[in-house]
Amino acid sequence: MCGNNMSTPLPAIVPAARKATAAVIFLHGLGDTGHGWAEAFAGIRSSHIKYICPHAPVRPVTLNMNVAMPSWFDIIGLSPDSQEDESGIKQAAENIKALIDQEVKNGIPSNRIILGGFSQGGALSLYTALTTQQKLAGVTALSCWLPLRASFPQGPIGGANRDISILQCHGDCDPLVPLMFGSLTVEKLKTLVNPANVTFKTYEGMMHSSCQQEMMDVKQFIDKLLPPID
């Protein structure tokens with residue numbers, strides 16, 4: 001997946017129970033792997049959808065005293081005005097676009113692919129969807145933020161995904177990525193894409209994690225946008 005890091009293992013995959021006619025690519029958070037999310041999607045799967053949960057390359061993370069861990073890009077700080085790893089974010093987005101291209105080669109059109117992620121992975125999924133020329137079905141962005149927000153226009157984006165459907169979810173007790181980040185992100189997203197297609201759901205008492213209700217909302221979003229076609 002990552003041309004610059006051949007040691008990254010192959011993604012965790014929940015294969016479709018029959019011929020795959022759609023796919024979900026979901027990116028884990030900092031320090032995690034794709035395995036836990038693959039298990040979560042196995043619990044809400046639909047038989048015609050393939051779920052792909054790639055693993056981030058291991059790299060030193062400034063926020064964590066340069067300790068090496070799975071990370072899509074470097075995180076320097078968690079405050080709204082922290083410096084961002086612009087080149088790392090852009091390279092990571094290119095790697096995800098290559099993964100989407102691979103699925104298109106495998107026979108799944110890009111408009112039958114939903115991109116998503118949790119925390120750092122959710123941030124990367126939003127950035128990738130808003131900058132790619134591949135028309136996607138939607139984005140499911142959990143407990144996250146929009147990286148490099150100043151790089152986006154004041155008005156709507158051009159390109160393939162100006163009408164993309166976005167489900168953004170956040171816990172109202174998140175101590176790591178505060179709910180305010182989610183609220184600011186959703187307001188920005190509504191200026192970049194058709195605001196009628198942006199949904200923001202919050203979960204009472206949820207911290208920086210997921211919950212059963214959220215996963216059911218994610219399933220409903222996926223199944224609505226990626227219905228069976230045969």
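Just so you know, glycine gets a Cβ as well, placed from its N, Cα and C.
Per Swiss-Prot, active site, charge relay system is recorded for S119 (among others). All protein chains considered, the CB of S119 (mutagenesis position) has 25 other CB atoms within 10 Å. In three-state terms derived from DSSP, S119 (mutagenesis position) belongs to neither a helical nor a strand segment and is classed as coil.
In sequence order, S143, G182, M206, M207, H208 constitute the residues six or more apart from D174 (active site, charge relay system) in its chain with CB-CB distances below 8 Å. The active site, charge relay system annotation in Swiss-Prot covers D174 (among others).
Around the Cβ of H208 (active site, charge relay system), a 10 Å sphere holds 17 further Cβ atoms from the protein chains shown. Taken from Swiss-Prot, the feature active site, charge relay system applies to H208 (among others).
Swiss-Prot documents S119 to A as a published mutagenesis change and attaches the note Loss of thioesterase and lysophospholipase activity.
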